[in-house]
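Got a structure here, written out as structure tokens. Questions coming.
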Amino acid sequence: MLSGSPGQTPPAPFPSPPPPAPAQPPPPFPQFHVKSGLQIRKNAITDDYKVTSQVLGLGINGKVLRIFDKRTQQKFALKMLQDCPKARREVELHWRASQCPHIVHIVDVYENLYAGRKCLLIVMECLDGGELFSRIQDRGDQAFTEREASEIMKSIGEAIQYLHSINIAHRDVKPENLLYTSKRPNAILKLTDFGFAKETTSHNSLTTPCYTPYYVAPEVLGPEKYDKSCDMWSLGVIMYILLCGYPPFYSNHGLAISPGMKTRIRMGQYEFPNPEWSEVSEEVKMLIRNLLKTEPTQRMTITEFMNHPWIMQSTKVPQTPLHTSRVLKEDKERWEDVKEEMTSALATMRVDYEQIKIKKIEDASNPLLLKRRKKARAVEDAALAH
């Protein structure tokens, strides 16, 4: 049973954020307004919504149920998270980003007791259009074209561009987190599930007195670039699948992520085989190569991606029929494995990038710092001797 937190009086009605604006082509260096003032309602969610047992999906941190606004009968999606700092962070980052037209919109947030535990309940718009690749699989005989692939990548790119501009890395951009608002032809594609989202900070390591990076020179890289590059790698994989129907990396042994597949990802071993790639331009293949570079710091940034002619001028991209829908249909029974492989690859990448942190100055082996430390100790010893 859901109930409001004991001893709490309901606040003034939760201010619903304005509905997302229609998608607009982003300028080269967009300036985004960040939503602020997340207010969490303490009254029981059942005061305002009818909660059903229909499960719409499973997020990384909780299940998603269908609910209805009691006043308007409008349907929404409800995500339930056990209250903890990680859940609060997910809600906060998602709230900040939900103004973007290509990110699922948060309507309300509640703090309620459920089975004696404090939970956060996130009311979101209901995305009824299904997953990106399911929609392409279900097209029937209608050809899927290169121009459509370009338009889809532009939509996903706009979501990532918005996030990166407000210093958020999603870190879990994958097929099942890309959903359409409805089954209609003009439905909007949206990014969901902020369970792995991370705030990135753009500090200059050179001016930080107490730390020094040990993985690379401080002027080259701050850790935030690794988190954002994870999203760029995902864009490369999704773009590759859109253009041919199968992933660039795969497991030979039916495992979620085999050692061989891990090696291929790290070594960047993939091909553009015919017939699926015979009609795709070299320019597009080069765009994928720049997204799937093995060295994260060399990957294309989201600004570079959005400024690429294939993305920026999607209306001029040729309507070349692709093999994608046929291949996706033929390999339908293997699609769950493909999704699992990408989930595992992203998990591996997040773990790898977490290792690339900043080392405390006491543990660093910078020769200049060692010399200064030795000199400081000598001065201290001399002072003690007197």
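A Cβ is built for glycine as well, from the same backbone N, Cα and C atoms used for every other residue.
Residues as originally present; substitutions not included.
Take a look at what Swiss-Prot says about it:
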type	residues	note
DOMAIN	50-311	domain 'Protein kinase'
BINDING	Leu56, Gly57, Leu58, Gly59, Ile60, Asn61, Gly62, Lys63, Val64, Lys79	ATP binding site
BINDING	Glu125, Cys126, Leu127	staurosporine binding site
ACT_SITE	Asp172	active site, proton acceptor
MUTAGEN	Thr208 to Glu	Mimicks phosphorylation state and constitutive protein kinase activity; when associated with E-320
MUTAGEN	Thr208 to Ala	Strong decrease in kinase activity; when associated with A-320
MUTAGEN	Thr320 to Ala	Strong decrease in kinase activity; when associated with A-208
MUTAGEN	Thr320 to Glu	Mimicks phosphorylation state and constitutive protein kinase activity; when associated with E-208
MUTAGEN	Lys329 to Arg	Leads to constitutive protein kinase activity
MUTAGEN	Trp335 to Ala	Leads to constitutive protein kinase activity
Using an 8 Å cut-off from the Cβ centroid of Glu125, Cys126, Leu127, can you name the remaining same-chain residues around the staurosporine site, in sequence order?
Lys75, Phe76, Ala77, Val104, His105, Met124, Asp128, Leu179, Thr181, Lys190
How big is the gap, in Å, between the Cα of Cys126 (staurosporine binding site) and that of Leu56 (ATP binding site), rounded to a whole number?
9
How many Å lie between the Cα of Leu58 (ATP binding site) and the Cα of Asp172 (active site, proton acceptor)?
14
Please determine which of the binding-site residues listed here (Leu56, Leu58, Leu127) has the lowest count of neighbouring CB atoms within 10 Å.
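Each of the binding-site residues Leu56, Leu58, Leu127 was scored; lowest Cβ tally within 10 Å is Leu58.
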With Leu127 (staurosporine binding site) as the reference Cα, tell me which of the recorded positions Leu56, Asp172, Thr320, Lys329, Trp335 is the closest one.
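Nearest by Cα distance to Leu127 (staurosporine binding site): Leu56.
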For the domain 'Protein kinase' (50-311), report the average pLDDT of the model, please.
84
Could you round the CA separation between Lys329 (mutagenesis position) and Trp335 (mutagenesis position) to a whole angstrom and send it over?
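Here the two Cα atoms are 9 Å apart.
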Out of Glu125, Asp172, Thr320, Trp335, the recorded positions in the record, which is closest to Val64 (ATP binding site) when you go by Cα distance?
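Looking at Cα distances from Val64 (ATP binding site), the smallest one goes to Glu125.
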Provide the number of Cβ atoms within 10 Å of the Cβ of Trp335 (mutagenesis position), excluding the reference atom itself.
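Counting Cβ neighbours of Trp335 (mutagenesis position) within 10 Å gives 18.
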